[in-house]
Amino acid sequence: MVSLEKNDHLMLARQLPLKSVALILAGGRGTRLKDLTNKRAKPAVHFGGKFRIIDFALSNCINSGIRRMGVITQYQSHTLVQHIQRGWSFFNEEMNEFVDLLPAQQRMKGENWYRGTADAVTQNLDIIRRYKAEYVVILAGDHIYKQDYSRMLIDHVEKGARCTVACMPVPIEEASAFGVMAVDENDKIIEFVEKPANPPSMPNDPSKSLASMGIYVFDADYLYELLEEDDRDENSSHDFGKDLIPKITEAGLAYAHPFPLSCVQSDPDAEPYWRDVGTLEAYWKANLDLASVVPELDMYDRNWPIRTYNESLPPAKFVQDRSGSHGMTLNSLVSGGCVISGSVVVQSVLFSRVRVNSFCNIDSAVLLPEVWVGRSCRLRRCVIDRACVIPEGMVIGENAEEDARRFYRSEEGIVLVTREMLRKLGHKQER
């Protein structure tokens, strides 16, 4: 393990990102989000009033000083590709800055699409090698968080690791959804199990397990060697968590990086924020978190901006209807192009170009872009997919049986409404 002085840290914080390439795994469908991902990959799902989920990983790279990125796509990639082309095309290739789109290719040696997360990188090795990076940062494109990857790179170099895995404690009852690890006093990973049925607890806290966040730093040459070896293994599932990380752990070359060391927070006393919005309830809750008085995730931090594609839209407008009722909101996010006419919106997130007509009451709802809400509607604890036309007088979120019959209702009572569901009920979706 190498001990570095403060000046060395500052120098490495500038140099290491320039020697790195980030690969963002963005090909997943996200089946637990149900119909929300029928026509788009999970990283392309809207979030936070104006963003896409992948904007967080991309923005973290830019803010960390990493200017070379590859986005690995597969499932329903058109929306994702379009978003990146529109919103992330400001790089200067002459300065060796870029975002490369790396789709599944079905290469000549086989007929498989990506067989796993590791295989997604393996199939693009010929392209990735041309980047001539010293370090490769592997990221999931479907998590919500702010992280300075330069701090993780420094930790990787200081510990003399060949592979570093970002980790954080999670409640033990949730740990089966993650890779779970045990570490020694130097953060060397001594045991790693992917999605165990009975997760081991942390020695100092029996209520929690130490979970992998799916964020990795590799020495580039070591990663390429591992991937080529894994590609030849017919018994491998070609996945980082299931195959590569356990193998590296056995070799004694994997170290853990505690997420609090690199989590970017405006309030140093706040809990580190990282969310896997993989279920409808988690997605709904993470959106509404941003509408709270003091949200856990600070989206207003000028020192760590989250970038996205910005349309040219007029400001949101709140107007009174013909009866004199005023449009008003409380504890809500309302994006550009929205019009609220004589209705009340409480603790909700309205994306761009949403129109709420008179006499409506909207509470704890997430309305994606271009939703049209007819008069006298009541919407509660729901997610309304893009461009839905909610007919006049419709009530959602008040009758569990009725919601489950017409739409998708989760076990937690969150209702998802899509255009296809509304069409099946006989409601036209063209305005």
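Keep in mind that glycine also has a Cβ here, set from the backbone N, Cα and C atoms.
Copied over from Swiss-Prot, here are the features:
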BINDING   Lys39, Arg419, Glu420, Met421, Leu422, Arg423, Gln429, Glu430, Arg431  beta-D-fructose 1,6-bisphosphate binding site
BINDING   Arg40, His46, Arg52, Arg130, Glu370, Arg386  AMP binding site
VARIANT   Ala44 to Thr  In SG14 mutant; lower apparent affinities for substrates, fructose-1,6-bisphosphate and AMP
VARIANT   Arg67 to Cys  In CL1136 mutant; less dependent on the allosteric activator, fructose-1,6-bisphosphate, for activity and less sensitive to inhibition by AMP
MUTAGEN   Gln74 to Ala  Insensitive to activation by fructose-1,6-bisphosphate, but still binds fructose-1,6-bisphosphate with similar affinity as the wild-type. AMP causes similar inhibition on the wild-type and mutant
MUTAGEN   Gln74 to Glu  Insensitive to activation by fructose-1,6-bisphosphate
MUTAGEN   Trp113 to Tyr  The enzyme is activated 15-fold by fructose-1,6-bisphosphate
BINDING   Tyr114, Gly179, Glu194, Lys195, Ser212  alpha-D-glucose 1-phosphate binding site
VARIANT   Pro295 to Ser  In SG5 mutant
VARIANT   Gly336 to Asp  In 618 mutant; causes lowered affinity for AMP
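Following the DSSP three-state reduction, the secondary structure of Leu422 (beta-D-fructose 1,6-bisphosphate binding site) is helix. Counting every protein chain shown, the number of other Cβ atoms lying within 10 Å of the Cβ of Tyr114 (alpha-D-glucose 1-phosphate binding site) is 24. Considering only the residues assigned to AMP binding, Arg40, His46, Arg52, Arg130, Glu370, Arg386, the longest pairwise Cα distance works out to 42 Å.
With respect to Ser212 (alpha-D-glucose 1-phosphate binding site), the closest of these recorded positions in Cα terms is Ala44, chosen from Ala44, Arg67, Gly336, Arg386, Gln429. For Lys195 (alpha-D-glucose 1-phosphate binding site), the same-chain residues lying six or more positions away in sequence with a CB closer than 8 A to its CB are Ser176, Ala177, Phe178, Gly179, Gly241. Closest in space to Tyr114 (alpha-D-glucose 1-phosphate binding site), of the recorded positions given as Ala44, Arg52, Glu370, Arg386, Glu420, is Ala44, taking the CA atom of each residue. In sequence order, Gln76, Thr79, Leu80 are the residues near Arg40 (AMP binding site), counting only same-chain partners six or more apart with C-beta under 8 A. Minimal Cβ crowding within 10 Å, among the binding-site residues Glu194, Glu370, Glu420, is found at Glu420. The secondary structure of Ala44 (variant position), as reduced to three states from DSSP, is helical.
When the Cα atoms are compared, Leu422 (beta-D-fructose 1,6-bisphosphate binding site) and Arg386 (AMP binding site) turn out to be 12 Å apart.
Put plainly, the recorded positions Gln74, Gln429 were compared by Cβ crowding within 10 Å, and the winner is Gln74. A gap of 11 Å separates the Cα atoms of Gly336 (variant position) and Glu370 (AMP binding site). Burial estimate for the recorded positions (Ala44, Leu422): highest at Ala44, by number of other CB atoms within 10 Å.
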